[in-house]
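First the structure, in the form of C-alpha cells, and then the observations on it.
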Amino acid sequence: MGPTDQDWIGCAVSIACDEVLGVFQGLIKQISAEEITIVRAFRNGVPLRKQNAEVVLKCTDIRSIDLIEPAKQDLDGHTAPPPVVNKPTPVKLPHFSNILGKQQQLQLQQQQQQLQLQQQQKQQFQEQEREQDLPSTPRSRANDNGRVAAGGASSSSGPRGNFNSALSDKMHQLKLIETNGSNGTLRTPQTSRASSAQQQPQISTTPNSVAAFFGNMIPPKVEVKLGSYVSNTRESYCSSSGDSGEATGLSLGSSKPIDIVSNGDGFYKQTAASSYGNTNGNVRRNGNANNNGNGTGNGSYTNGNGNGNGKNKRNRVRRESSMRQQQVQLTFGSEADDPLIHEDFDFEGNLALFDKQAIWDDIESTTQKPDVVRHIVNNHHHKPEQKYRHDENILASKPLQLRQIESMFGGSQDFVTDDGLIIPTIPAYVRNKIEISADKAGLSLQRQIDILARGASDLAITLLGGARRLTPANNHQWPKIAIICDGGKNMRTINIGAATGRQLASHGLTVLLYVEQAKLLEQNSSSPEISLFKATDNVIVHSVDALPTPDLVILSTNTANLSDAIRKWLSVNRASVLAIDPPPCGINEVAIKYSILPILPLNGISTATTSSSSSAAATPTPIASTSAAASATKSAASTNNCGKLYLCNLGIPDKFYRDCGIKYKSPYGHKYVIPIHSKD
C-alpha cells in the first residue's frame with residue numbers, strides 16, 4: 001500500500017514555484033490534489049514574519065517539490081556525517097519600508113545562487129546513495145525520480161506495499177532527540193545546527209501581519225492565512241506544555257532557520273531559538289524535564305508549569321515589547337508607496353498666499369519717518385481691537401443717563417467724569433446753602449472739613465508716589481510737605497490746612513504749617529484743629545524763611561491774591577502746588593497744578609489749558625523730578641487757572657441737594673475723589 005496524504009504531513013519540503021512566487025520551504029501541514037499547505041515557511045530564504053502563519057500554494061503554480069532530508073544512520077547503526085543540507089541562511093530581517101528596489105534585486109540574485117547550489121548538492125547526494133546501495137525509502141525514491149506531484153502522489157516506482165512500512169521505519173530511525181535529565185533541555189547529538197542557532201539568535205522587531213512583512217512580494221495567488229495555534233488544536237504544531245519556551249520564542253518573532261528533526265508523530269520541531277534570559281542575552285532554561293514536558297527547578301525563567309515569578313515576568317516583557325512595537329510602527333510605519341511621499345509641494349501656490357507688496361509698503365511708509373511720526377502711523381494702521389471689560393454687559397441695555405445731576409440755576413458750566421457723567425457747576429451761595437443744611441441736620445462744618453482734608457491728604461499721597469515711594473526701605477528720603485494758609489480772614493481755611501497736615505503727619509510725613517496771621521491764631525488758640533496739629537510734633541511757622549524746600553506745596557486759601565513773600569517763594573520753589581477749594585478765578589501769579597473741590601464746582605471756575613489731555617488728567621501723575629515741575633511752572637505761570645480738578649465726596653445726603661433745587665445722584669461710584677474735566 002502506497003503512502004497516503006497523511007504520511008507526508010510534517011515533512012520538510014522545498015517548493016519551487018514560478019518566477020513571481022519564488023521558492024518556499026516549510027513543514028507540510030495539509031496536502032491534497034489541488035493545494036498544499038505549509039507552516040513555519042521561508043520564502044526565498046527569508047522566514048515569514050509569524051512562525052504560525054500558513055501558506056497555501058495551488059498545484060497550478062508549483063513547478064517542483066523536493067524533500068529536505070534529515071540526518072540519517074548507516075547500516076551499522078552509527079550516525080553518518082550529516083550531508084550538506086540546503087537550509088536557509090539566517091538573514092537579518094530587512095527594513096520593511098525599504099524592502100523594494102535594490103534589496104529585491106539582491107534577493108533575487110541570492111535565490112538563483114541557492115537554487116544552483118541546491119541542485120548540485122542533490123546530485124551529489126544521489127550519487128552517494130547509489131554507491132552505498134542503501135534500501136530505498138519513499139523519500140529516497142522521490143528524490144531519485146526528482147519530482148513529487150503537486151497533488152501529493154509520488155511518481156516513484158517499486159512495490160507499494162513496502163513503501164508505507166519503509167517510511168514508518170525511516171521515521172522511527174530518525175528519532176534523534178535525547179532528553180537530558182539533569183537540566184531538561186533538548187539536544188541533537190550529531191548536528192550543530194541547533195547549538196549554532198542558540199549561540200546566534202536573531203530577534204527582530206516584526207510587523208503585525210505576514211502581508212505587512214512581504215508587502216508587494218507575495219502575489220494575490222498565494223493565500224496567507226494567519227492561524228491561531230492557541231484556539232485551534234488542529235493548527236497547534238508547537239504544542240505541549242514542555243514546549244512553552246519554544247512557543248514563546250516563536251511569538252517573539254525569532255528568525256532562526258528551520259531545524260529538521262522528527263518525533264514520533266511525524267512533526268518537525270524547532271529547538272528553542274530564543275527564551276527569556278539574563279540581561280547579557282544568554283539563553284537560560286533551568287529545571288528538570290519529565291515525560292509530559294513539565295519542568296521544575298530553582299531560578300528557572302521558563303518552566304512548563306509556569307512559575308509565578310517567571311509568568312509575571314513573561315507577561316511584563318510581552319506588554320513592553322508590544323508597546324515598543326506599536327510606538328515604532330506609529331513612528332516609522334509609513335509605507336514605501338505612500339502617496340504623500342510622491343506629492344510635490346506647491347511652492348507657487350503657497351507663495352501666492354503671501355502678500356509681499358503690503359509688507360514692503362508698510363516698511364517703506366515708516367522707515368524714512370521720525371520715531372514720533374512712525375509711532376503715530378503704526379497706531380493709526382494697527383488699531384487695537386475693542387474688547388469688553390469683565391464687568392461690562394454685552395447685552396443691549398437701557399441707554400446710560402449721562403446727566404444724573406441737573407441744576408436749575410443759570411450760568412452753569414458742564415464738566416464730565418472719566419465715565420462720561422455730566423457734572424454741572426453751581427453758584428457759591430447754593431453750595432453754602434447745602435453746607436448749612438447739612439450742618440443743621442447734624443453733619444457739622446467741622447466734620448465736613450475733616451472729610452475734605454481726608455480727600456486732600458489721599459490725593460497728596462498719590463501725587464508724592466504712593467506705595468512706590470512711601471515704603472520703610474525709603475524712610476531716609478521721605479517727602480516733606482509745606483501747607484500755606486495765607487490771606488484768610490477766617491479760621492475755615494486754616495482749619496482745613498491744619499486737618500490736612502494732621503492726617504498727612506499720621507502717615508509719617510514731615511509737615512510744616514505756614515500761617516501768616518499770628519494774631520488770628522492767638523485769638524483762636526482754642527481751635528481743636530490747631531491743637532490736634534500741634535500734637536503731631538510738627539511745626540507751625542509764620543515766616544517764609546523758615547519754610548524748607550518741600551516736595552509738595554498745599555494751598556488752603558480763599559483769596560486770589562497772596563502776599564508778595566509767598567508769591568516770590570512759590571515762584572522760586574519747584575514743587576507742584578495742590579490747592580484746596582481755591583477761588584473760581586484761580587490765584588494770581590501762582591501756577592496751580594491740582595485742585596480739589598467739595599460738593600460741586602462753582603460757576604466760572606477755570607481749568608488747565610486745553611492742550612492737556614483728559615486722559616492725563618484722569619490719573620494724577622506722581623512728581624518725578626523737580627526739573628519737570630519747574631518747566632511746568634514756567635509754562636503755566638502766565639495763566640490763572642485751577643489746574644486739574646478733583647471732586648471730593650463729603651457724604652451729604654441727596655435730600656439737601658433737592659432742597660436747594662438740584663436733582664442729584666452720586667457720581668462717585670467706588671471712589672471718594674474723582675477727576676473731572678471740562679466738557680469743551
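Glycine is treated like the rest: Cβ placed from N, Cα and C.
Original residues only.
The average per-residue pLDDT of the prediction over the domain 'Sm' (1-71) is 83, rounded to a whole number. Annotated domain 'Sm' per Swiss-Prot: 1-71, in sequence order.
Quoted from Swiss-Prot, the note on the mutagenesis of Gln25 to Ala is: Strongly reduced interaction with DCP1A. No effect on P-body targeting.
Recorded in Swiss-Prot as a mutagenesis result, Phe42 to Ala carries the remark: Strongly reduced interaction with DCP1A, but no effect on P-body targeting; when associated with A-44.
Asn44 to Ala appears in Swiss-Prot as a mutagenesis experiment; the accompanying note says: Strongly reduced interaction with DCP1A, but no effect on P-body targeting; when associated with A-42. In the three-state DSSP assignment, the secondary structure recorded for Asn44 (mutagenesis position) is coil.
Look at Swiss-Prot and you will find 333-369 tagged as domain 'DFDF'.
What Swiss-Prot says about the mutagenesis result for Phe345 to Ala is this: Strongly reduced interaction with DDX6. The number of other Cβ atoms within 10 Å of the Cβ belonging to Phe345 (mutagenesis position), over all protein chains shown, comes to 7.
Shown in sequence order, the list is empty: the chain has no residue 6+ apart in sequence with a C-beta less than 8 angstroms from the C-beta of Phe347 (mutagenesis position). Listed in Swiss-Prot as a mutagenesis experiment, Phe347 to Ala is described as follows: Minor effect on interaction with DDX6.
Swiss-Prot lists 430-658 with the feature domain 'YjeF N-terminal'.
Between the CA atoms of Asn44 (mutagenesis position) and Gln25 (mutagenesis position) there is a gap of 8 Å, rounded to the nearest whole number. Each of the mutagenesis positions Gln25, Asn44 was assessed for Cβ neighbours inside 10 Å, and the highest tally belongs to Gln25. Here Gln25 (mutagenesis position) is positioned 5 angstrom away from Phe42 (mutagenesis position), judged by their C-alpha atoms. On the backbone, the CA of Gln25 (mutagenesis position) and the CA of Phe345 (mutagenesis position) stand 45 Å apart. Secondary structure of the domain 'Sm' (1-71) per DSSP, as helix, strand and coil residue counts: 7 helix, 38 strand, 26 coil.
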